[in-house]
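S.K.: Annotations for this protein, taken from Swiss-Prot, read as follows:
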- 34-98: domain 'BTB' (DOMAIN)
- LYS242 to Arg: No effect on sumoylation; when associated with R-281 and R-289 (MUTAGEN)
- LYS281 to Arg: No effect on sumoylation; when associated with R-242 and R-281 (MUTAGEN)
- LYS289 to Arg: No effect on sumoylation; when associated with R-242 and R-281 (MUTAGEN)
- LYS477 to Arg: Small loss of sumoylation. Complete loss of CBX4 sumoylation; when associated with R-601 and R-610 (MUTAGEN)
- LYS601 to Arg: Significant loss of sumoylation. Complete loss of CBX4 sumoylation; when associated with R-477 and R-610 (MUTAGEN)
- LYS610 to Arg: No effect on sumoylation. Complete loss of CBX4 sumoylation; when associated with R-477 and R-601 (MUTAGEN)
Amino acid sequence: MEAEETMECLQEFPEHHKMILDRLNEQREQDRFTDITLIVDGHHFKAHKAVLAACSKFFYKFFQEFTQEPLVEIEGVSKMAFRHLIEFTYTAKLMIQGEEEANDVWKAAEFLQMLEAIKALEVRNKENSAPLEENTTGKNEAKKRKIAETSNVITESLPSAESEPVEIEVEIAEGTIEVEDEGIETLEEVASAKQSVKYIQSTGSSDDSALALLADITSKYRQGDRKGQIKEDGCPSDPTSKQVEGIEIVELQLSHVKDLFHCEKCNRSFKLFYHFKEHMKSHSTESFKCEICNKRYLRESAWKQHLNCYHLEEGGVSKKQRTGKKIHVCQYCEKQFDHFGHFKEHLRKHTGEKPFECPNCHERFARNSTLKCHLTACQTGVGAKKGRKKLYECQVCNSVFNSWDQFKDHLVIHTGDKPNHCTLCDLWFMQGNELRRHLSDAHNISERLVTEEVLSVETRVQTEPVTSMTIIEQVGKVHVLPLLQVQVDSAQVTVEQVHPDLLQDSQVHDSHMSELPEQVQVSYLEVGRIQTEEGTEVHVEELHVERVNQMPVEVQTELLEADLDHVTPEIMNQEERESSQADAAEAAREDHEDAEDLETKPTVDSEAEKAENEDRTALPVLE
């Protein structure tokens, strides 16, 4: 039973592989789940990284180093060849027409290290070349050629990181080369009588590319399947012997990687021709001299760096750098700029200027490029990018807001709700600004804090300075806040007598108080009415000043902090206010009557005294 179960588990289903490939190909064509875009000759190919890494060693190594690259541009491969390789990767089919097309696909497959594609091309070449070999075998064995070489040069162009051409010269010594017709095909491509042929291949820019290209040169002469092996000619009369000394030179360079470019003056070696060329400048007699301090430098880059670091303010800049360029120096951090636009953008970091404004949400930016990025998010309403404010879009009218409060107030228009409530008159409002306007107009309540200073009046009497106070009632509690003293217009008052309370509380201190005339006496200030409604400020509405004898005297009255402890606000209703006003009117009427009695009393007394004197004179004198 166990053996049968094992056999059942080992069953294979070849159709499953085909089904998986078909599904992956459909996803690629419909651009679903693709995670890489390959750009070849300006054409975009969508694919899956896992599939490419499974079929190509090149992509396997590349995706290990660069895991987050969404776009990859491939150079050195034609668009047609890459399309065939992509189709082969997802369908296992090759649809190639013509030998030229097959050669392009072969080169691309070798570059991308797609071994399965190379095997498929080898099978195709064998099938196409089999009938031709049967017909031409006899002729090829009889034909031989002789090629006379006179110092021909095979040059290989190597692309480097600095994008400068590097040439490797291989000298082929004079001699006679005898090669069979099968092996001469490759040699004819790279050598001809009294000419130098360049074989250019730009497949990469790394150090290993030099070895790969050199190996590609020699591989054309050492392929075993072509049977065109080249050997040194030990006997000149042997027709089957060959003599190519140049190939030995190439093999010698391949065995010494570090000796590709050798300096004969100091015995140093370099892998890249650019480094070798820069090194050779150190042996040259040319030098760059600083005209200010007479220092000499072998390299131009070192000379320019010296001028910029030490002699920039003294004008030590080369003529090439001085033509039409101005140096702009930041006055805040002393940073220097060649372009005025960069200098102006840098200044905005210090000044905080933001001249570019969004027409939709009125947000301002220091750079125009930042505004353009913001407009993309602001116009579409999909939300701003990293570092920018979040946007809120109304699903009803598509309006966009950059703050939650604005968005919430806008939604009320569509819902019809009135969440803003006035607790004084029980009215409801849709917008918050409508409620604030109602409180200001109907109830005389403003949102801002209105400070009321105790009015101060100047006097000739020396008094102690006191800070003005504002009393604010909030939630049934009274808070006294100190404020700066504010001088107001002086009041014209007459002073009748010095109030005794002021003297007792030490509010008035003057050594010359006794010198004041008796007619000049200090009056008092009377506060008319104080509003103490809950939730509002307490402020002075009226100021009454008594006038006696119409004598203009500047009086300054002050409240001391010690007296504020005795101030206790009383909440009065409307009836208490009316009764207090009636009592005040009654007291004023009684005072007026007393004043009239005082005026009439001296007249009555004088008449009674006169009558008494007359009576005394009328009486006879008794002896």
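Numbers here mean position along the shown chain, with the first residue as 1.
Here the Cβ of each residue, glycine as well, is placed from N, Cα and C on the backbone.
Just the original residues are modelled here, none of the noted substitutions.
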S.K.: Around LYS289 (mutagenesis position), how many other CB atoms lie within 10 A of its CB?
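M.R.: Taking every protein chain into account, the count is 11.
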S.K.: Expressed to the nearest Å, what is the distance separating LYS289 (mutagenesis position) and LYS281 (mutagenesis position) at their Cα atoms?
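M.R.: Given the Cα positions, LYS289 (mutagenesis position) is 15 Å from LYS281 (mutagenesis position).
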S.K.: Give me the mean pLDDT over the domain 'BTB' (34-98), rounded to a whole number.
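M.R.: Here the predicted model's pLDDT, averaged over the domain 'BTB' (34-98), is 85.
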S.K.: Neighbour count, 10 Å Cβ-Cβ cut-off, for LYS281 (mutagenesis position): what number do you get?
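M.R.: There are 12 of them.
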